[in-house]
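Q: Have a look at this one.
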Amino acid sequence: MLPPLPDFSLSVEQQFDLQKYRQQVRDISREDLEDLFIEVVRQKMAHENIFKGMIRQGS
């Protein structure tokens, strides 16, 4: 059996920010949303690489 996952809940401030973003994307074209999505995925990958590099340096 897998160990329980830590709580990844958003803070109240993060929930508020998420709601603002949700409202903003309603006015964006599908093409622009696709571009933004790809950029978010790219940044997430870069973040993972930074995190992995920090772990390697600490080992």
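From the backbone N, Cα and C atoms, a Cβ is placed for every residue, glycine too.
Since the structure is predicted, the reported quantities are computational estimates derived from the model, not experimental observations.
Per Swiss-Prot, mutagenesis Ser9 to Phe is noted as: Nonbleaching colonies during sulfur deprivation.
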Q: Could you find out if DSSP has Ser9 (mutagenesis position) as helix, strand or coil?
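A: Ser9 (mutagenesis position) sits in coil per DSSP, no helix or strand.
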Q: For Ser9 (mutagenesis position), write down the residues of its own chain that are at least 6 apart in sequence and whose Cβ falls under 8 Å from its Cβ; none is a fine answer.
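A: Sequence-distant Cβ neighbours: none.
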